[in-house]
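Engineer: One structure, as structure tokens, below. Some questions next.
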Amino acid sequence: MRLSWVIGGAQGTGIDTAANIFGNAVASAGYYIYGNREYYSNIKGRHSYFSLTISDKRVRSNTQKIDILVSFDAETVFQHFYDVKDILIYNKAVETTKIDAVQSMEPELAERIKDFLTKQGYETTVKGALEYASKNNVTLIPVNYDEIAKKVADEMKVPLSVTERVKNIVGITISYKLLGLDVNYLIEAINSTFKQDLYRKMNELAVKDSYDIVESRYNLKPSSKERRRFWLDGNTAVAIGKIYGGVRFQSYYPITPASDESVYIEAHQDVLMEDPITGDKKKGTIVVVQAEDELAAINMAIGAALTGVRAATATSGPGFSLMVEGLGWAGMNEVPVVITYYIRGGPSTGLPTRTAQSDLIFPIFAGHGEFPKIVLASGDHAEAFKDAIWALNLAEKYQTPVIHLVEKTLANSYSTIPYEELELDKLKAERGKIVESGDISYKRFKFTEDGISPRAFLGKATMYYTGDEHNEEGHISEDVVNRTMMYEKRMKKLEVADKEIPEESRVKIYGDLNSRNLIITWGSPTGVLRDILEESNFDFTLLQIRMFSPFPKNLVSKLMEGRDKIITVEGNYLAQTSLLVKMYTGKDVTNSILKWNGRPFLRDELEEALIKVIKDGEKRVVLNGGI
């Protein structure tokens, strides 16, 4: 069973909260959910929507086609009516609204919709869009949201303005009734979201007054499987991973979609801290600093790391561009700092609230000169949690910056994660070569066989840090022999990491290893491809790359042998993964499925693309799904 549900309305009217309540309630009934929220770079007023896929087994993707659409305004109907295939819940008050009256809609999109409706013989109003949907076997459910909101206001004896947002509860209540699930799960989800009695009572009345508007359609039954599951988004997964992994300092400058991670850490600062030297535990807090800009943010994190605490920062493309100067300083001084890089659409400001995978090559080679950096890329929320910890361990073990890539899709999507996938029993801190103190002979940049020097914290020994090339003590040096040796010392750490980190842990492989088709991907498209692999008849081996530096070249090269087609699936124009594969293995990728319109890969559009590539032999397919 797989069902697609979408809720949409004006940004700032509680769409995200309503979707989370609905998702929580469905998950509580035992179902798996994958959800993604899309929103404009606008505080209030523009179109926002949340897509949820509900299934009785693990699900990792959404589709373009919608089973149930919940709309509150005219724009949501106009934006999504074409994709609805079963039920469309709409606001009765907007039926006569003309598309030209929707000022918030992109003019290009409005013209396309007007042209479509006109050619199909319908008027360019909400009514016309609804008639088209009805003619295509969609069940229409008109709702008088204002009437229910007024009824609740009268019953609660509060102004109508107070009950405005119960309209969202009406929409999700009707949806929940259509599913046929026990309404008590919905009430519990509402009460866990709202803490004030007034709002709890208001919303419970809204549930009561709207529950009988429709009859059950899907007749879902609560799952009998008793399993511990988490329902969380990518920002939260990374934040919890950092807290669990021992971060004690987090700096940031507000930027979408990275800020939510730091806000979560700030709200959960109280932790049990462990002394890195003695292992003693005591209560403490995580320091979270909102810096004046991104360069200050990374410099603060670097300074904190030098004192011995696990330190990190979080940013997105424009912010990372500003951090690069500090990144180079950290590379020169072998500072174990972690940067969580939330990828959004560029260049420049680009698409601030939309997704992309265009920043892949950039972080691997960011900075002037050459210095080692480890680059990880998470593919789902469980990986995002574990990779946040892995990044901290790698940074300290190899005394080098680590960049953790998380796309906007992963950051702002939600899923139900089985507890065991987090593998908490396998997670532990690895702090590398730490010395409690150093005498006069201590050399912070001592030459060693593996390039990794014993690390003392500030205040524990005499040491010098500078952006210039330096000798073992840290003093500035332009000596030719020292320059060669110190440069090699730094770069050798990446070679050591390449030898020590098993290539099998830097990738994940799914499907039939003997397939003639190999698909190479990374990040969020992995989940879409896994769903296709598990539920469709496509024949391919799926290779997910989880670490791009050091690149798992030997394993990737071996997996490419004997294939008819080697296909990359990624969210950028240049097929950057194929460029890296060619660079590291010397082998060519034969086909690419690409997308750069700012929206995530959707299962149905990707299935169509795979047919074009695998069966029809197209070399390059560009996708443009989403709204």
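Even glycines carry a Cβ here, placed using N, Cα and C.
Although substitutions are noted, the structure shown does not include any of them.
Reproduced below are the annotations present in Swiss-Prot:
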BINDING   T256, R344  substrate binding site
MUTAGEN   S41 to A  Same oxidoreductase activity as the wild-type
MUTAGEN   T349 to L  Same oxidoreductase activity as the wild-type
MUTAGEN   D468 to A  Loss of oxidoreductase activity toward 2-oxoglutarate but retains its activity toward pyruvate
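So where do these features actually land, and what's packed around them?
Structural biologist: According to DSSP, T256 (substrate binding site) sits in a coil region rather than a helix or strand. Counting only same-chain residues at least 6 apart in sequence, those with a Cβ under 8 Å from the Cβ of T256 (substrate binding site) are S41, S316, R344, P352, T353, K408.
There are 14 other CB atoms within 10 A of the CB of S41 (mutagenesis position), with all protein chains counted.
For the recorded site, T349 (mutagenesis position), the DSSP three-state label reads coil. Take the CB of T349 (mutagenesis position) and look out to 10 A: across all protein chains shown you find 11 other CB atoms.
Long-range C-beta contacts of D468 (mutagenesis position), restricted to its own chain and to partners at least six residues apart, with a cutoff below 8 Å, comprise I476, S477. DSSP assigns D468 (mutagenesis position) to coil in the three-state reduction, placing it in neither a helix nor a strand.
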Engineer: When DSSP states are folded down to helix, strand and coil, where does R344 (substrate binding site) land?
Structural biologist: strand
Engineer: Take the Cβ of R344 (substrate binding site) and count every other Cβ within 10 Å, whichever protein chain it belongs to.
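Structural biologist: A count of 27.
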